[in-house]
Amino acid sequence: MTSGDLSSVLNILRSLYKRTRTLEEFADGVVFREGRRAALLQPSDTHSFKSFVRGVFVCSDEELQDVPSCNQTCTFPELLAFILNSLKRKRRRNVLAHGYNFLGVAQEDRDADHFRFQGDLSQSAAYIHSSDLWKKVTARLGTDVTRYLLGSCSVFVLAPPSCVFQICGVPAYDRVSMTTASSGFLLRPPSRKHKSFQVGKKTRSANLTKTGSVGDVEESRKRRRVESEVSTRKRKRESEEEESRERRRGVHHEERRQHEAVLDESTLSGKSGENDAAAVKPPPETSAAPPPLEGGPSWRSGAFPPLPSSQCFIRTLGFLYGGRGMHGFCLNRKRRTAAGPRRLQGQDLVRLVFFEGLPYLNGQERKPKKLPLRYFNMVPVFGRLLQRHRKCRYSSVLHRMCPVVELSRAAQGELSSLIPQHCAPHRVYLFVRECLTAVVPEELWGSDHNRLQFFSRVRGFLKSGKFERISVAELMWKIKVMDCDWLKLRRTAGRFPPSELAYRTRILSQFLTWLLDGFVVGLVRACFYATESVGQKNAIRFYRQEVWSKLQDLAFRRHIAKGEMEELSPAQVASLPKGTVISQLRFIPKTDGMRPITRVIGADSNTRLHHKRIRDLMSMLQARVRSAPALLGSTVWGMTDIHKVLRSLAPAQKDKPQPLYFVKVDVSGAYDSLPHDKLKEVITEALSPVQEEVFTVRHYAKIWADSHEGLKKAFARQVDFSDGSMGSTSMKGFVMSLQKSSKVHHAVLVEQAFGSNLRGKDALQFFTQMLTGSVVQHGKKTYRQCRGIPQGSVVSSLLCCLCYGHMENVLFRDIKNKGWLMRLVDDFLLITPDRNQAQSFLSILLAGVPQYGVVANPQKVVVNFQGSEGGGAFPDIRVLPPHCLFPWCGLLLDTRSLDVCKDYSSYAGLSLRYSLTLGSAHSAGQQMRRKLMSILRIKCHPLFLDLKTNSLESAYKNIHKLVLLQACRFHVCVQSLPFAQTVAKNPTYFQQMIWDMAHYANALIRRSNTGLVLGDGAQKGSVQYEAVELLFCLAFLRVLSKHRPVYKDLLPRLHKWKRRLERLLGDLRLARVRQAANPRALLDFLAMQM
């Protein structure tokens, strides 16, 4: 094996750990307490042992502190058992302990013998325990060194030819952040106090600031904390109010124990989102925690030490799916006491905001029992807030700001009339602003400046998309803490230390965070039903409670009228099996109706087991499909499968053109109309050959380096048939098999879980139980689904494809002889040179196939030929010309040449703002770059760029259109930058970002055309580097020129770049670029919103 095979993966390890060495190099640096060096390798060792030692990599951040002994104090199995029991007892994250769980042993027996295995060995522990090579390593290095290796280091083992897998240590994927790139890009220009580095190729570079190290950040935090404590002690000695000071300091430490976010002073100057260093190992994301209740402190992550304010978020998911009235509003809640529930008072609200949160209302013990003096002084103003809340007429404000349009009685019974009756986010903001003005006393704002700044954040928050979020740092930006006298311990003017300002800032951030996350979000949930909609990306619609009630009632009645569900009587509900999981029904608005979504929600053991069994069923069906692809018929899962089909057709069609007939058919209500009997038959037929087969289920993580997107990670779950060999169960054999199948190369893999106790008959039994026992609750009634499958299940698409694949194998078996059939779940597309075959296929589907529940929707049927009798045979369908761009699943196919382009008409009337989820990151520039690069990789698909499938003219047009859309996304991202960051503050960085995207697009285009000469430095080939760069220049100039004030510092650089490229390209190639950039071909983009 050459060293070059491992260079990429070793670079990954070196970027994650301070020290990365082979086991041989690690052993050479060990000096025992007895005075001699470790001798791991000896001349008499076998070649396999030497290769093993040189193929094990030891990674750590610190050196071995204690001087080890070379003695053997216990056997290797005893040492392994001691390490595993210690890890589980101390609850430490370590790959070695994955799969090792304590059996049903009493606690006394566990503590009695730590040198005995108290759980089943699996995964890494089983691999090490059964390895004679590791026993030899332990014998030569001693117990102390082996314990240090397995308990404190991260050890990786080579899996030839180019991967490694982790066997112990904290999982490596914890050190890879997906929110920020690994580069040091910042939004501000470089400072003279910092060193700079070069990025890009040759002279195309930009000097940007390096991020600080993690150690420096932690050291500065400790220093600030020590200084704060010293100054606090000084003030305590000097203060006359010694008792009140002591209380305040007690609250300070109590709040630290409650993991409240501490806001840095730099946040107030607007630098928090710009100058934070990109840590190698970021704090855990708050999204890992379950969503809190309404009004709860969702910005508290529970992490310790507390996260900085730039990493504490309030999410728009908090106000989705509410609309339950004001009785659940946080200020209308009552506190449970020994004497019974009572209304909130000022003191209760202070505790709700600054201390316990919502658990306080449920009777949780008060901490501290007496409010400190500073907080005690706040009670009157918060009491006035409650009084103003009880006097506020929310309903009249709601009717005035968000009125309901009066409809006729006939229109009130139609979904098409009620669906558009949603309130614009701006109207919702006006309602919230009016309520905030009426309820919050002026004293709490401190100044009109603070009030207007908070209103601005509320307006942006309500206009956000479904997965957007705002950080506490962004919420506190430009807020003047000194304007708020209620934060002070004493109302007298005078000097105070920086720690006092930091403390006041933290208190104010807590209040404003509660005001947004508790009051605003709670008020929106109480008065509106906020939901996403089909075809509107992540945009949120706000429906008045009474409008949504009518919509939901109409949609449910129509759903029941289809005969797919039967109501259960109370006796039938009581007789349901104990483990029955009851689903909830939710509706999502569409253009012309409502889509029902069935979801199983809950955290109990039955729900978790149900989800696990569904995932197992899906994985087994996927494994079965991999071994027998014919089960899926003509199913395509995305653009990659479509490209494979068209690549087999297009070359022959281009060489010898012939008339092609296209038929597009969409099935109406595909999921809801599948007959249970037929579905049981299909799944039984699919799983019957493997009912006695044993399946292995492996969960693993993968880390790899992308030259343009930095370090990336992904999590996967794979199910395979077990052949009983060691290669199918060991992680090393699994990684080697992945490399043989070209699924993984130059990557670090971490096994998370492994199981081999699944059988096909178990999956078939669960599927039958799931199908017959699908129970749905809506309101106070319970129903059983007697037809169709739930739309919200992860396995629904696969079940639908298997059923339709079975139908195709029965009815359309002969199509492959003359035509090509593709189906994306329930969207059929037939391409055939035989007109009779096209008419026969269309006739069968239009007539319906009741045994499979297939009923075609005539409004979505499209053909490019007339019927047999001048169009009279198919009167209700859409007929296109023989030569046209044929629409199917967001694509446009040329019916003559089979060129493919994307259908951008679906963007008409939509805002690109809602197609992107940027979030509020402390390194927004890095997040923007990573997001745009990942989108570019997805959009530059071979389906549009492959010159064997598409003509050169079509490929150029596809490139220009996707780059033009990328420029629109770039503008949307710039508009969304937090802390008023602009391109003018660092135009070099944004120019470099555009340049990097052009380089990445060039690489993706060449990757899509492997084997073809597209262009080089001698201006040869069909698609030159300079041509793609010029397309980027033209697209970005076209979009950014419409916003000259924003990009006044960037546009001259793009014009200079454009002129240079035009000089490099010849007349012929320049004409090709201008042909693709013709404004007449960009009509689809005119209706797009940004």
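The backbone N, Cα and C atoms fix where each Cβ goes, glycine too.
None of the listed substitutions appears in this model.
What Swiss-Prot lists as Mg(2+) binding site is ASP666, ASP826, ASP827. Annotation source Swiss-Prot lists domain 'Reverse transcriptase' at 569-893, citing sequence analysis. Swiss-Prot gives this note for the published mutagenesis PHE355 to Leu: Mildly impaired RNA template binding. Among the mutagenesis experiments that Swiss-Prot reports, PHE355 to Tyr is described with the note: Impaired RNA template binding. What Swiss-Prot says about the mutagenesis result for PHE376 to Ala is this: Impaired RNA template binding. Experimental mutagenesis is annotated in Swiss-Prot for TRP477 to Leu, with the remark: Impaired RNA template binding. For the mutagenesis experiment TRP477 to Phe, the note given by Swiss-Prot reads: No effect on RNA template binding. Mutagenesis annotation in Swiss-Prot: TYR503 to Phe, described as No effect on RNA template binding; the structure shown retains the original residue.
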TODO: Provide, as an integer number of angstrom, the distance between the C-alpha atoms of ASP826 (Mg(2+) binding site) and TRP477 (mutagenesis position).
DONE: 49
TODO: Could you round the CA separation between ASP827 (Mg(2+) binding site) and PHE355 (mutagenesis position) to a whole angstrom and send it over?
DONE: 55
Task: Structural state of ASP827 (Mg(2+) binding site), classified by DSSP into three states - done: strand
- [ ] Round to the nearest Å and give the CA-to-CA distance linking TRP477 (mutagenesis position) with ASP666 (Mg(2+) binding site).
- [x] 51
Task: Mapped DSSP class for ASP666 (Mg(2+) binding site), helix or strand or coil - done: strand
Task: Protein Cβ atoms within 10 Å of TYR503 (mutagenesis position), excluding its own - done: 25
TODO: Please give the average pLDDT for the domain 'Reverse transcriptase' (569-893) in this predicted model.
DONE: 89
Task: By Cα-Cα distance, the member of recorded positions PHE355, TYR503, ASP666 nearest PHE376 (mutagenesis position) - done: PHE355
Open item on the list: What whole-number Å value do you get for the CA-CA distance of PHE355 (mutagenesis position) and ASP666 (Mg(2+) binding site)?
Closed with: 56
Task: Other CB atoms within 10 A, centred on ASP666 (Mg(2+) binding site) - done: 18
Task: Mg(2+) site, defined by ASP666, ASP826, ASP827: further same-chain residues with Cβ within 8 Å of the Cβ centre - done: VAL665, VAL667, ALA670, ARG823, LEU824, VAL825, PHE828, ASN857, LYS860
Open item on the list: Given a 10 Å Cβ-Cβ cut-off, pick out the one of the binding-site residues ASP826, ASP827 that has the most other Cβ atoms nearby.
Closed with: ASP826
Open item on the list: Let's check the environment of PHE376 (mutagenesis position): how many other CB atoms sit within 10 Å of its CB?
Closed with: 14
Task: Distance [Cα-Cα, Å, rounded] between TYR503 (mutagenesis position) and ASP666 (Mg(2+) binding site) - done: 61
- [ ] Give the helix, strand or coil assignment DSSP yields for TRP477 (mutagenesis position).
- [x] coil
